[in-house]
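Right, one structure below, let's go through it.
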Amino acid sequence: MAETKIIYHMDEEETPYLVKLPVAPERVTLADFKNVLSNRPVHAYKFFFKSMDQDFGVVKEEIFDDNAKLPCFNGRVVSWLVLAEGAHSDAGSQGTDSHTDLPPPLERTGGIGDSRPPSFHPNVASSRDGMDNETGTESMVSHRRERARRRNRDEAARTNGHPRGDRRRDLGLPPDSASTVLSSELESSSFIDSDEEDNTSRLSSSTEQSTSSRLVRKHKCRRRKQRLRQTDRASSFSSITDSTMSLNIITVTLNMERHHFLGISIVGQSNDRGDGGIYIGSIMKGGAVAADGRIEPGDMLLQVNDVNFENMSNDDAVRVLREIVSQTGPISLTVAKCWDPTPRSYFTIPRADPVRPIDPAAWLSHTAALTGALPRYGTSPCSSAITRTSSSSLTSSVPGAPQLEEAPLTVKSDMSAIVRVMQLPDSGLEIRDRMWLKITIANAVIGADVVDWLYTHVEGFKERREARKYASSMLKHGFLRHTVNKITFSEQCYYVFGDLCSNLASLNLNSGSSGASDQDTLAPLPHPSVPWPLGQGYPYQYPGPPPCFPPAYQDPGFSCGSGSAGSQQSEGSKSSGSTRSSHRTPGREERRATGAGGSGSESDHTVPSGSGSTGWWERPVSQLSRGSSPRSQASAVAPGLPPLHPLTKAYAVVGGPPGGPPVRELAAVPPELTGSRQSFQKAMGNPCEFFVDIM
């Protein structure tokens, strides 16, 4: 009795299923196939079958009519069951990008993202974005699939009556290469498409005719992960040599005897002025171009064999390329290399080699120690150590600053912390300048690489599609940004990282400091008896005055707080909230100043609004002139303290730092700078309250 073997692939399962129908191959229909799958929700699937087209060769054809005859090859039918949610097909050729992302017909070793026009793959966004939706049907199918997977694992499913383990052992294959055995049973034109990350293998088929024609008809070709280019170049030779690597036009001759298909997709550009040339859209794994490795996505195809594409329309170029591929013999491709204005990719450090970050504080302290440079005025020798130890508190004051070495990254970690780790030089994510339609995108990443990185480096993702959903949420929250601001995530697109500095506006130096050891320390102030330098910094500590010098001039009119202006407790009175100064009335101060022989009038003495210890007693500028008598200075000193020695003009000149320019007296400042002079005098009363040196 005649029977038909049907091999069908389900979702993400690495091993296809085999069923036998007691129907002749030329009479089997889709209804017969669905009857065998009665334990599965067939209404939730689309059915694709391996078929032969007269123009394009081997294709995947969608069949939805139950009475339609199934295409048969060598007495067997090859089918793919794709979930209807998120699955779309292009002209009945392939419905690859389903909810579970299977099966990719040919993986590309490199691509240019969405550089192809929208007509090239119209359903790319909708087909990929359907993965973000969870439906009840999907949950039911996932439950059934998991149950079937456990049953297959327990019963050690057989293929054609042979256990998988025995067949692998007989062929000398590793335990995880089950689909490699099946490739010889299906058809000689099949080859294995492996994904090491997901440990899955799927069967795809292609021939010379279908490779070029399928791309001409603008079928979508999925690139799951960017692969390292193969280094096997024994089957090809080229006229280019090491001395001519600077040329941007190369000719590569490919030996088609070893590789059965060319393995490239082409993109044609057109505008109002005509066709703009043929470009390499993507390179497929296992083809002759991928094995050679010198032709890259984005290169312009100039000539194939002896046919020049320069003055040829896109349709004619496609027709010529189809004819040449269908013939036997070597193929010579002349391409213009994609010009990269910043060729970082040729000189980058391998991703596996970590790049150590530089600590600026440690570098500065080390440089200062070697060169013997003295610290700036107002800093202590241990200021660099203070800066180094306080770097953690400064980092913690930035909102959302990650603690990179405290805990591993999980799905519950802050998304901004994960993005910062992704941007590190040794993170393993390939971030570089990329070309898209001859437009340079600086520091861009591919969506598939982002998903793979999240699935590998972030704990908590059970499946890869969960990592993809997380990447989609990163795009929605602004941590990833598309070149043309697309809001839907696609693994084929290029993305740049969003602006992570938006939270710096809320920077607070006091946040994150739990104790005194975490807080930054101010540098030591100059000696209180030394005149404050007038805005000049010197690379040494200012020395204290010799004993022969008189004490520095201190004006009681600018003391804050207590009535004893010259004492050391004025600041303490202010901080303790003393109200002693509130009892001082303007009349008392005026009588005191007038009786001391000052030159001011009663109208010169004003009291600011609000009383209390925090108020400032203003004093007219005229009392600071050189005409002030020694008697006024002596009488202004608080009781119980010795009178100050008069400050002469000569001391004012020599009072500056040694070796520096002479210090100009405040009275010599032009009148139009009165406001600045008064504020400076206030600051000199208690400089610690005005000048804060933040390390």
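Even glycines carry a Cβ here, placed using N, Cα and C.
Swiss-Prot lists 1-85 with the feature domain 'DIX', giving sequence analysis as the kind of evidence. Summarising the annotation, Swiss-Prot assigns domain 'PDZ' to 251-323 and lists sequence analysis as the type of evidence. Feature annotation from Swiss-Prot assigns domain 'DEP' to 425-499. Quoting Swiss-Prot on the mutagenesis of Tyr17 to Asp: Loss of oligomerization. Where Swiss-Prot documents Lys438 to Met as a mutagenesis experiment, the accompanying text is: Strongly reduces activity in Wnt signaling. Abolishes location at the cell membrane. For the mutagenesis of Asp449 to Ile, Swiss-Prot gives this note: Reduces activity in Wnt signaling; when associated with I-452. The structure shown keeps the original residue. What Swiss-Prot notes for the published mutagenesis of Asp452 to Ile is this: Reduces activity in Wnt signaling; when associated with I-449.
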Does DSSP put Lys438 (mutagenesis position) in a helix, in a strand, or in coil?
coil
If you average the pLDDT over the domain 'DEP' (425-499), what number do you get?
85
Counting only residues 6+ apart in the same chain, whose Cβ is under 8 Å from the Cβ of Tyr17 (mutagenesis position)?
Ile7, Tyr8, His9, Met10
For the C-alpha pair, I'd like the distance in angstrom between Asp449 (mutagenesis position) and Lys438 (mutagenesis position), rounded off.
22
Measuring Cα to Cα, tell me the gap between Lys438 (mutagenesis position) and Asp452 (mutagenesis position) in whole angstrom.
27
Minimum Cβ neighbour count within 10 Å among the mutagenesis positions Lys438, Asp449, Asp452: which residue?
Lys438
Look up Asp452 (mutagenesis position) in the DSSP assignment and reduce it to helix, strand or coil.
helix
